[in-house]
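> Take a look at what Swiss-Prot says about it:
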VARIANT   Ala23 to Thr  In strain: Isolate TCWC42413
BINDING   His83, His182  heme b b562 binding site
BINDING   His97, His196  heme b b566 binding site
BINDING   His201  ubiquinone binding site
Amino acid sequence: MKIMRKTHPLMKMVNHAFIDLPAPVNISGWWNFGSLIGLCLIIQIASGLFLAMHYTADTTTAFSSVAHICRDVNYGWLIRSMHANGASLFFVCLYLHIGRGIYYGSYLYKETWNVGILLLFMVMATAFMGYVLPWGQMSFWGATVITNLLSAIPYIGPDLVEWIWGGFSVDKATLTRFFAFHFILPFIIAAMAMVHLLFLHETGSNNPLGIPSNCDKIPFHPYYTFKDLLGVMILLGLYLTLVLFFPDLLGDPDNYMPANPLNTPPHIKPEWYFLFAYAILRSIPNKLGGVIALVLSILVLALFPLLHTSNQRSLTFRPISQFLFWILVSDLFILTWIGGQPVEPPFIMIGQVASILYFSIILILLPIAGLIENKILKW
């Protein structure tokens, strides 16, 4: 009898991707985050769908519709809390996934890496637009400040901003289109994630040693399905603890006030997962320069394959590069902290130094470290 999973056209695809997929024997827990991001995306789409059933994308009723979800809809408070905190967990998994890619040299799979960068931009855009939807104070002012940055683009900037707003300020048209985009983008992200996987399965997974593992592979199921399941259990434990015990820990209290165009909050800041980029934006006293630095802070990831100078793929046996990598991680924590602070001394200077260090490590120090390590190993 033929095995159905190996012959059925649809199941054959699933089989090649998740069951009979040859996987390196030595991949560690850092390889769990891909599946965890997938889980986060499923949770976000499911919870978002139920929220969209009760939400109204209108400036007069958006805020009260969110209050209605929390008060009157069965388990609405839970669905909203899951969706809001699910975004935070999504970004935690994303950043750890990217960090893993940098540490172990996974960026040398150029197609997979570039699709990943595109996915990151799409997830960031989706999260930003989602933050605008509750129409609280920080939603409104965050949308105003961030969309206004586009006015720094020479010549077309001001027209571009008005085109995105659908008027002369952030208003009903802006909210409606943001809701439409926020709804459709996750499905495009899911499709792009499939492309990401397609490219990955063309080459096979990398491993902690950064060496070819074709001679030593094991099937994905049952070994890595159960390993991923452990990651899922840990993630869900952390997730439910956050959702049920500390639902407002990562939110901004200002967003519990309805949007008021006549009253600016004392400190306008995005959600915690954008603070590092926000700090880089603010560290440059020129508007256009700040916007360029903001885009480059993410786009610089695309340069990793080009700036790889070492003869070894991963950082496992490269102590100088390891040291720089962890300095970079610390620097990102500092930038995240600075992004949430007011624009005053000493925070301005700390932010500027941290921003310079961020780009210096990636563009200058890591490539030099790779060359030095080659020399030390006489390669």
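The backbone N, Cα and C atoms fix where each Cβ goes, glycine too.
Relative to the rest of the structure, where do these features sit?
Sequence-distant contacts of Ala23 (variant position), defined by Cβ-Cβ distance under 8 angstroms and a gap of at least six in the same chain, are Gly204, Ser205, Lys217, Ile218, Pro219, Phe220, Tyr223, Tyr224. In the three-state DSSP reading, Ala23 (variant position) counts as strand.
Close to His182 (heme b b562 binding site) in the fold, though at least 6 residues off in sequence, lie Gly48, Thr126, Met129, Gly130, Leu133, each with a CB less than 8 Å from its CB.
Secondary structure at His97 (heme b b566 binding site), taken from DSSP and collapsed to helix, strand or coil, is helix.
Cβ neighbour count for His201 (ubiquinone binding site): 14 (other Cβ atoms within 10 Å of its Cβ, all protein chains included). Under the DSSP three-state reduction, His201 (ubiquinone binding site) is assigned to helix.
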> State the Cα to Cα distance, in Å, between His97 (heme b b566 binding site) and His201 (ubiquinone binding site), rounded to an integer.
17
> Measuring Cα to Cα, how far is His201 (ubiquinone binding site) from His83 (heme b b562 binding site) in Å?
30
> So if I draw a 10 Å sphere around the Cβ of His97 (heme b b566 binding site), how many other Cβ atoms end up inside it?
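There are 19 of them.
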> Does His196 (heme b b566 binding site) have same-chain partners at least 6 apart in sequence with Cβ under 8 Å from its own Cβ, and which are they?
Thr112, Val115, Gly116, Leu119
> Helix, strand or coil: which one is His83 (heme b b562 binding site) in, per DSSP?
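Assignment for His83 (heme b b562 binding site) reads helix.
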